[in-house]
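**Q** Please find one structure pasted underneath; my questions will follow.
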Amino acid sequence: MDPFTQHMLEKAEQRSRALGISNASKFPLVECSVPSSSATSASGGDAGVLAPRSRSPGGQSAASGGGKVVTLGKATLEASPAKPLRHYTAVNKENLDMGIEINITTDKPIGVQVEIQEQEVTDDEEQAEGGALNPLLEAEPVNQPLARLRDTSRSRLQRMGALYSNTDDLSSPIHRTEGQFHVTTGEEEDCGNRSSRQPKQRLGKLAALADTINQWEDDTSHHEVHRLLEAPPPKPHLSSRRAEKGPAPLPPKKDEVDEASRTKQLKWDPKVLSSLEAQGFQRRESSTIKHTYDYAKQEEAAPASKVEDAVLTAKPPVPQKSTTVSQVAKNFASSAPAPKPAPAPAVSVKSGLVSGRAALFENKGTGGQSQGLRNQKDPCELSLKERMKLFETGNNKAMLPMAPIGSAPSITQIRAEEVKQHLAAMHPVTAAAATTVVAATKPKQENKLRDKVAALVANAQSSAETRIKDIDRQRQEDMQIISNRFNKQKELFDNQPSDSSVAAQARPPAPAPSRVVRPMPPPPPPPIAALSPGLASSKRRSPGDAPTTDEDSKRARKSHSDRLYPALSDLDSSGDNCCAAETASATDDSHQQDEEETESCMDESDDQSQTEDSSAGMCNGSLGREIMSAVQRNEVEMQQQQTGKKTVRYADQDMYYDDSSLNSSQVSAGIDDYLDEALVEDYGSTQDDQSDSGDEQNASRLSLGSKGTTASNSFSFRKNPASICTPIEEHHEMEMDLQTPLLSGAQPVKSELSVNQDNDNLVTLVHTVSFYRRQQSANSSNSTPVRKICREQQVMRSALAGDCHAKHRLEYDSPQQSDYVAAATDIADQTDEDDEEMQNAREVNDASQAQDKIKKLLSEVCKQQQVIGQASQALNLCAATVEFSGSTESVEGERYLLLATHRRQACLDEVQRLRVENSIRPVGAPKEKGLLTVKDITIPLRQEYVRKMASNNINGHHLVCLLKYNEHVLATKTVPTMPGLLSVKFPDVLQLNNVYADFRITLEIYGMLAQRDQLPHELKYHINLNKKGGIKTPKKKGGENRLVMPPVQSPAGPHVVRTPQLVQYGFAIFSLREIQRTTWTLTQVLGVSPLEGVVHMKVNCELSVSVEYKGFLTMFEDISGFGAWHRRWCYLNGSVINYWKYPDDEKRKTPMGSIDLNSCTSQKVTTAPRDICARLNTMLLECERPALETDQESLIIVPNGRTTTVRHLLSADTKEEREEWCAYLNKALTLLRAWGTTH
């Protein structure tokens, strides 16, 4: 053997020891195990093969389970220098005279000593050595010549491949699933210590360093930390394992197991035990300690004896809960020794050996295949991604559900799986520890299983009976509604038998006494499918169906194991299957159902509501046939009484509910088409087809988001060429409901079916069930009127009352038209959703701004109240003195009091509006603000008043003007009327900022009578001009009060709040449309007024924010009849577009030309028509000006009599620039038309 191979074998041996794998070279194969006596009588040549393979330089010992001890002792032996002995020890010592002596000792007084001396290794001996190293070698008794005929290189490579393999069957170094956790005895440890203390020569240090590095590579101290899933069972006190141990000993032979033989006390590491128990391993009492895994698989009958003792792989499936775990824990915790059972005749496979792993791998081909299938989860429990992963991983077969999708599995199926899990978990434990015989007959197990299932069903009867009573009561109420609906038709057209006779006529035969008897309505057939073979033969069944209990009759049958989707024959046609399907759908996809439907567990009321809505569901019983005959006689009149549908779309989820008048003619017209087609169908008996169609009509109500599918044997629909069929996406439900209803041309046809010749000519569906469901749900709208609730942007009722978009209005159309309207609404659904989110954000922002504004207004109200108080005090003072009574100071005080009073009231009105509307601006109001200026207010006076003023008959009036806009109130100065003046002119200029384009401003005129000043100014304020200088010394007595107080004061005191004495003479209201006027008519308030009744003023409105945009445009110019394009730098500012040749010329030169948008007649700036200009990205602006004599018609000049239209062609460089220019130009035109020309 070359040094490289020798080094690799030694390293592999060290790796196996560090990983806790038993030394497979010392283990014979289990199927070829021989008694120990045959091993002791081995020949010298065989022993010589084993001798150099000893790992330790010193003697080593290994202990077996039966108490046999094999001792390898060292003996000196002379060797000639010409033939050096080959050493395969850890330390390679050269030219060392050494021999090997093997002492084999057993508990019996028998000892055999074999001496092996040095000899030349021949090819035959090398082959024998390779046979000893190969773990997969079928080691027959030692004298068998096959052991020496193996190929040396193949055996070594196989062993190295087994140790370095990364297969799933190989034991994990962390989990330590090997069963050989034996501890070396003190003698072996002492022997190992003696060998380690021997001095090492030459390469000793290097070998020690290499061994340390190898230990680094195979360090197993970093174990995974597993959290305990459940409390570990009580375990006996076991001493921890020793850190240093020798190689695993030889396993015991089953022929040598003796009750009198002693087994060494095993020492376990508590961490290892807790880790194993957390992974699902269980403790058991047996002659050889093994760890079994709690599998939830059904054990096969044939390989049961082999799998019973086999150690499972390191990657087991997820353990399931078993009822035998606590029992095993109790048995293991009991310290009383249990009698050991007789060993099974089957050969056990030892763990840790490659041969054992190969045996497990071979077993997978037979029984393991069926067990692997049972380990899979039900597809209905998986998510969409997990089911997609099934097809991506390349498995041969898809997982199949326990029951058809949309229905829950029956109680027998669930309990059968649990019982199988119990048997699978109990099997490896009871086979080795229990004293009873494991091989029991299968009928007895089935009897026990039936007893358990019966007990479980009996416990559930109490709760099921209450549900059944509620279901029956709901069924009776629903069927009463259906019968009343058609009774009205019978009374109108024909005298038909009463519903009571019909119901009595259609009542099914009484069920057998073994079943639970309860009253059943006619449409769903009673669940008597499993009573008699005669009745069962008329129903389509899956091949493996068996008679079931009452609870099981509500479940759909399990589909075939070779198909992913169920076939037509897999579903039972009993009416209760529909209920079970609805139960599964309501629990899985509750967001797609009504809240009332999802509140109950069994949801029978939902089933009946669907039966009411479904036309096919009404035909299940004899009542359905009676209805059929009634609606066929009145077919012509019922088709004429079609009612429209109301389409409103504003829901958050794309859910569809039924709503409109439950007109029987509308329902009957759709039922008639279904029934006529159903009578022509040749699926078999009419009753079977009606039952199946009822099942599928109920199943068609399953939500689109359901992950499962069920078989469909009802109708599929062939659309007209004009209609469009778009599949409904499950997640982003942007469906196009363009399917024409059945009344408008689409006719039901046979379902497209395919016959599976390989599986008993079984009829299967071409498409998935979801495809047929979508077709049914789209075309069953005529059976019951449907109200489609669609998501729509929330708009205020005030906007709905006005002229809104078509999609904001309620439309009452025919079913076909409403489908197209709904489809058009679906297209803009995503946009509406985004608009709704943006509008919600704007509403929240407006609400917060409104609250902030309310706070500011309330603070302004407080300020104005203070002004009112101060003005009232001033007026009280003026009224209390003779000097200031009726003076100009009192008039100014009246003005301040008037202004503060109106400002306070305006703020309170605005606060009230904000609290009601909760927004600063109403929805749809313009956002542009401007500056409003009012000046030169002139009020003409009446001629009679002017004459009286000239004759000094009256004293005149004081006038003041108030300009009011929302919470803003402005006031002019008080101006008196003077003799000889025909009008009163106010010199003030009033400006209102942040005025919106929809403003309505009120101009109010107030006045009061004037009084002549009785005292001059000096006397009024007691100004003494005749005194020379001031008094040197003050007077002894206080200065006399020269202000004469009137004898009568205000009864409320000097601090009372006064009402303004200024009264309103008239008012005028103007808006943006009247700003070009200069004269407004006043609305007179009082009968006697000095005003003539009109007011003259100048009003100017200016946009506070002007539109500005700059960029290059290529402009078309007509030069002597020829067109030319010139590139210009254009600048839009307000209502004028100026252009230069270069951008730098904008600040230095005057514009080369300009375009005034005030004269633009284009309603909207868009792309120029191709008959005028075919250049890309060209905009057209048409302006109008007075006609000139030199105007000649051309491409850009169009004479129109007195006016001439001038076309401006402006070409942008890119499409984006053209769109930006169009947006800014249109905005400028809109503002100009709203605010008018700036003055």
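Heads up, residue numbers simply count up from 1 along the chain you see.
Each residue, glycine too, has its Cβ placed from N, Cα and C.
None of the substitutions listed is reflected here, since the structure keeps the original residues.
Below are the features listed in Swiss-Prot for this protein:
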type	residues	note
DOMAIN	1106-1230	domain 'PH'
MUTAGEN	THR549 to Ile	In allele scra3. Weak maternal effect allele; abrogates separation of pole cells
MUTAGEN	VAL1107 to Ser	In alleles scra1; scra3; scra4; and scra5
MUTAGEN	THR1114 to Ile	In allele scra5. Strong maternal effect allele; abrogates cellularization of syncytial embryos
MUTAGEN	GLY1121 to Glu	In allele scra1. Strong maternal effect allele; abrogates cellularization of syncytial embryos
MUTAGEN	PRO1143 to Ser	In allele scra4. Strong maternal effect allele; abrogates cellularization of syncytial embryos
**Q** Counting Cβ neighbours within 10 Å across all chains shown, tell me which of the mutagenesis positions GLY1121, PRO1143 comes out on top.
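**A** Checking each of GLY1121, PRO1143, the winner is PRO1143.
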**Q** DSSP says what for the domain 'PH' (1106-1230): how many helix, strand, coil residues?
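**A** Counting residues by DSSP class gives 23 helix, 57 strand, 45 coil.
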**Q** Measuring CA to CA, name the entry from the mutagenesis positions VAL1107, THR1114, GLY1121 that ends up nearest PRO1143 (mutagenesis position).
**A** THR1114
**Q** Just name the winner among VAL1107, THR1114 (the mutagenesis positions) by count of other CB atoms within 10 A of its CB.
**A** VAL1107
**Q** Just to verify a number: CA distance, VAL1107 (mutagenesis position) to THR1114 (mutagenesis position), in angstrom, no decimals.
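**A** Cα to Cα, VAL1107 (mutagenesis position) and THR1114 (mutagenesis position) are separated by 21 Å.
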**Q** How many Å separate the Cα atoms of GLY1121 (mutagenesis position) and THR1114 (mutagenesis position)?
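**A** With the alpha carbons as reference points, the distance is 18 Å.
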